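Below is one structure, written out as structure tokens, with a few remarks after it.
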Amino acid sequence: MYKTCVWVLLFKIVLCYEAPPATLEAIHPKGLRVSVPDEGFSLFAFHGKLNEEMEGLEAGHWSRDITKPKNGRWIFRDRNAALKIGDKIYFWTFVIKDGLGYRQDNGEWTVEGFVDEAGNPVNTEGSEITPGVEFTSTSLNPESPQSIPNQPPDNLPAKPPSEGYPCELSLSTVSVPGFVCKGQLLFEDQFNIPIHRGKIWVPEVKFPGEPDFPFNVYLSDNAEVNDGKLIIKPATLESKYGEDFVRQSLDLSERCTGTVGTAQCLREASGPLILPPIITAKISTRHQFAFKYGRVEIRAKMPKGDWLYPEILLEPRDNIYGVRNYASGILKIASVKGNAEFSKKLYAGPIMTGSDPYRSFYLKENIGYESWNNDFHNYTLEWRPDGITLLVDGESYGEIKPGEGFYNVANSYKVEAAPQWLKGTIMAPFDELFYVSIGLNVAGIREFSEDISNKPWKNSATKAMLKFWDARSQWFPTWDEDSALQVDYVKVFAI
């Protein structure tokens, strides 16, 4: 079985320790016992539901942290559980070993018999079963990974180090159970194995849409790992599907990661409304890792080529404040447009609406001596409960402070979502869980302003995508091997 290991969470990819599978026992006449052998743990946690599947890593009907072993085992005991033959328990467990956490995920166990307090199989009348009769006490879903390293459960109260915490607790929180230590590495991927094997990233398969409406479709084939780097390349739709395919239809529904039945998964060309003529890719940690507050470091080489721009983002996992027009915000970690005339301008920061002037109100710029896409650079975004700091190669170039809240300025610009942010903290909408996403976009109706002299389309025009495609003899020659977005590593630290 392939296993993963991390500092704090799921995501430093090396072979490592595997949490022991739990043994579940139905006690006669009443009760449930769950245990694992003591292998030097400092904590054991059990979370489960009776006859109801778990929703991810929820607490469950049973939610207990055990801090001491007994007779060589860590034991959870519910003396009031009234179980019967055929009942099914869905569960996950968690252990801490040598300061790192490990989970047994997606556990399923069906009551097939009972034991007494000593663990001897008994019948429903309470008499001991004759030795030799088979008795099954534990079962796992074989299709699911059994052990995924992570950090200790976050439903534990904050305790000082003297009461069991080995560190100063962080302001950061994460999407999987765990206390977080200040400065601790939460996530790391150095892209040493294919994306699908790590099972950390989800490649998007869909047509991106509002509010930016880029002129590309995301397909998984255009993201690959090569020589320790993530490579995302642009390619024409015709290179994959044939000449003039932009005037056909493309149905991604069977593997679409967007909303099936919408334009995210199915497009049909009609007159001047052609299909997005470029294929790119986007990957995200949406299903595996999200966090609130931390420092993101990404070493990347930006793409060269007209009308290309990278999307290196933090995106909201739950869209608490709304879905449309970035109502729940996005954080640009770094972006550089691929056109030569823009390649010395690095920009990043928070975006909270789809259109200017407020869209770019908080974006910060760093004008380089040379083009940012000539080489790899270290791009950093530090996200705190009181603001955001942007750095490149260790040098700060931007600071964003919310003041009394982002609402005040947004409301003066008549941003529709602004009143929703009053429900949160002064950092709203940036006070919820966000995940990491990395992608490549082409053109669209927001990133390139109308005053660019050689731009072949108007953002507001119905024929915008067609005009872009018809001008390919102008921009396509600027694309080559350097037009790929290359990422060396991604790291997320607690603050």
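The backbone N, Cα and C atoms fix where each Cβ goes, and this holds for glycine too.
Original residues throughout; no substitutions modelled.
These features come from Swiss-Prot:
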BINDING   Asp65, Trp92, Thr93, Phe94, Arg103  substrate binding site
DOMAIN    17-116  domain 'CBM39'
DOMAIN    188-495  domain 'GH16'
MUTAGEN   Ala26 to Gln  Decreased binding affinity to curdlan to less than 40% of the wild-type
MUTAGEN   Lys30 to Ala  Increased binding affinity to curdlan compared to the wild-type
MUTAGEN   Asp38 to Ala  No effect in binding affinity to curdlan compared to the wild-type
MUTAGEN   Phe41 to Ala  No effect in binding affinity to curdlan compared to the wild-type
MUTAGEN   Ser63 to Ala  Decreased binding affinity to curdlan to less than 90% of the wild-type
MUTAGEN   Lys68 to Ala  Decreased binding affinity to curdlan to less than 80% of the wild-type
MUTAGEN   Lys70 to Ala  Decreased binding affinity to curdlan to less than 80% of the wild-type
MUTAGEN   Ile75 to Ala  Slightly decreased binding affinity to curdlan compared to the wild-type
MUTAGEN   Arg77 to Ala  Decreased binding affinity to curdlan to less than 60% of the wild-type
MUTAGEN   Asp78 to Ala  Decreased binding affinity to curdlan to less than 60% of the wild-type. Loss of ability to fully initiate the activation of the phenoloxidase cascade by beta-1,3-glucan
MUTAGEN   Ala82 to Gln  Decreased binding affinity to curdlan to less than 80% of the wild-type
Local Cβ density at Asp78 (mutagenesis position) - other Cβ atoms counted within 10 Å = 18
Tertiary neighbours of Phe41 (mutagenesis position) (same chain, Cβ under 8 Å, six or more apart) = Pro69, Trp74, Val95, Ile96, Lys97
Using Cα coordinates, what distance in whole Å links Ala82 (mutagenesis position) and Asp38 (mutagenesis position)?
-> 27
Helix, strand and coil totals (DSSP H, G, I; E, B; other) for the domain 'CBM39' (17-116) | 0 helix, 56 strand, 44 coil
Under 8 Å Cβ to Cβ from Trp92 (substrate binding site), same chain, six or more residues apart: give me those in sequence order, or none if nothing qualifies.
-> His47, Gly48, Met54, Leu57, Arg103, Gln104, Asp105, Asn106, Gly107
Between Asp78 (mutagenesis position) and Ala26 (mutagenesis position): CA-CA distance (Å) = 10
Between Asp65 (substrate binding site) and Lys30 (mutagenesis position): CA-CA distance (Å) | 21
CA-CA, which of the recorded positions Asp38, Ser63, Asp78, Thr93, Phe94 lies nearest Lys70 (mutagenesis position)?
-> Asp38
Those recorded positions from Ile75, Arg77, Asp78, Thr93, Phe94 that fall inside 10 A of Lys68 (mutagenesis position) by CA distance are Ile75
For the recorded positions Ser63, Thr93, which one has its C-beta crowded by the most other C-beta atoms within 10 angstroms?
-> Thr93
Listed substrate-binding residues Asp65, Trp92, Thr93, Phe94, Arg103 - what's their greatest C-alpha to C-alpha distance in Å?
-> 13
Residue, out of the mutagenesis positions Ala26, Ile75, Ala82, whose Cβ gathers the largest set of other Cβ atoms within 10 Å = Ala26
What residues, ordered by sequence, lie under 8 A Cβ-to-Cβ from Asp38 (mutagenesis position) and sit at least six positions away in the same chain?
-> Pro69, Gly72, Arg73, Trp74
Who sits close to Arg77 (mutagenesis position): which same-chain residues at least 6 apart have their Cβ under 8 Å from its Cβ?
-> Gly31, Leu32, Arg33, Val34
Compute the average pLDDT of the predicted model within the domain 'CBM39' (17-116).
-> 90
